[in-house]
Amino acid sequence: MAENKHPDKPLKVLEQLGKEVLTEYLEKLVQSNVLKLKEEDKQKFNNAERSDKRWVFVDAMKKKHSKVGEMLLQTFFSVDPGSHHGEANLEMEEPEESLNTLKLCSPEEFTRLCREKTQEIYPIKEANGRTRKALIICNTEFKHLSLRYGANFDIIGMKGLLEDLGYDVVVKEELTAEGMESEMKDFAALSEHQTSDSTFLVLMSHGTLHGICGTMHSEKTPDVLQYDTIYQIFNNCHCPGLRDKPKVIIVQACRGGNSGEMWIRESSKPQLCRGVDLPRNMEADAVKLSHVEKDFIAFYSTTPHHLSYRDKTGGSYFITRLISCFRKHACSCHLFDIFLKVQQSFEKASIHSQMPTIDRATLTRYFYLFPGN
């Protein structure tokens, strides 16, 4: 019989039916104007592919910050974080409190570390007089590329973390490569850097091996801000206000199209695996430029040539774990150790794995954030 040759999968059928019912319900809510969405959000919802409408609705409700919106999202969208439509199936093991509570460094620990490691750590300015600034650039919507669902969670999370660490955060969204470069130059020229002790630059978008994509990017007409350009904008020649101060660059973006996992045998013999020729650093150039480019450290969400993954209803795995590690360990660990803990959280490989990567590190001392001081 036909039904024996093609047995139904009842759970799959029920899941699909549930999605259809939910989408129809959301369409009625939007059409009846019960939730009073902005006109641009309505248009975005109506123009979206049917399979994407639920995620467009989530983003629109997140902007409202209303009690009704919160109840709707909690009721309909509380699902397993590892099952989101082609996104990475990575285990989110960190407890919720670690994402919301920043552990503070006690005055005694602050005094001890400053006394014992005076020559080894970057000096921290007094909280009352310093003017720390941070810049977040996030591209979510693109003319030719897919929408980055869940990116709003990354903005909210990183902004909250940096504010808790004492930074005044500037957020810019939906920029072309030229627009990103212009915003960075304006940020680098801020007078507040003179009385600051450090800065954070957070870049979140689609990406390529050598740069971060602007909103107009396509294969035919690239719109990419080269990573080299960022270093040039903030180096000691062009940004004297941050000279000899830590400049931390966080990048959430793909750096190629390969997945980050491979299969190996449980054996001590060398394994054959897919490889690529990475560009070689030129030692002479590094020495020549060391006095110009110094006190940087970049932390990328993945290795060169590989993908980076994002949960449509919770944000990117990299940013989520980064925030968690900062909130738990910034009270006692310097920056490099915090980054190492983020990498360790990705150490167990799974399908669609990624490995965050520290790059272009020219810090000459340990950078402690000393939250609470």
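Note that Cβ sites are derived from N, Cα and C of the backbone, with glycine treated the same way.
Original residues fill every noted site, and no substitution is shown.
For the domain 'CARD' (1-91), the mean pLDDT of the prediction comes to 60. Annotation source Swiss-Prot lists domain 'CARD' at 1-91, citing sequence analysis.
For the mutagenesis experiment K19 to E, the note given by Swiss-Prot reads: Severely attenuated LPS-binding, LPS-induced oligomerization and activation, and LPS-induced pyroptosis.
The number of other Cβ atoms within 10 Å of the Cβ belonging to R54 (mutagenesis position), over all protein chains shown, comes to 20. Here the residue is the original one, but Swiss-Prot notes a mutagenesis experiment at this spot, R54 to E: Complete loss of LPS-binding, LPS-induced oligomerization, and LPS-induced pyroptosis; when associated with E-53 and A-55.
Here Swiss-Prot notes a mutagenesis experiment, K63 to E, with the remark: Severely attenuated LPS-binding, LPS-induced oligomerization and activation, and LPS-induced pyroptosis; when associated with E-62 and E-64.
For D80 to N, Swiss-Prot lists a mutagenesis experiment annotated as follows: Impaired NLRP6 inflammasome-dependent activation and release of IL1B and IL18.
Using a 10 Å Cβ-Cβ cutoff, H206 (active site) registers 20 neighbours. In the three-state DSSP reading, H206 (active site) counts as coil. What Swiss-Prot records for H206 (among others) is active site.
Annotation for C254 (active site): spatial neighbours H206, G207, T208, T302, H306, L307, S308, criterion Cβ-Cβ under 8 Å with sequence separation of six or more. Annotation comment: Swiss-Prot describes C254 (among others) as active site.
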Taking DSSP three-state, what's C254 (active site) in: helix, strand or coil? coil
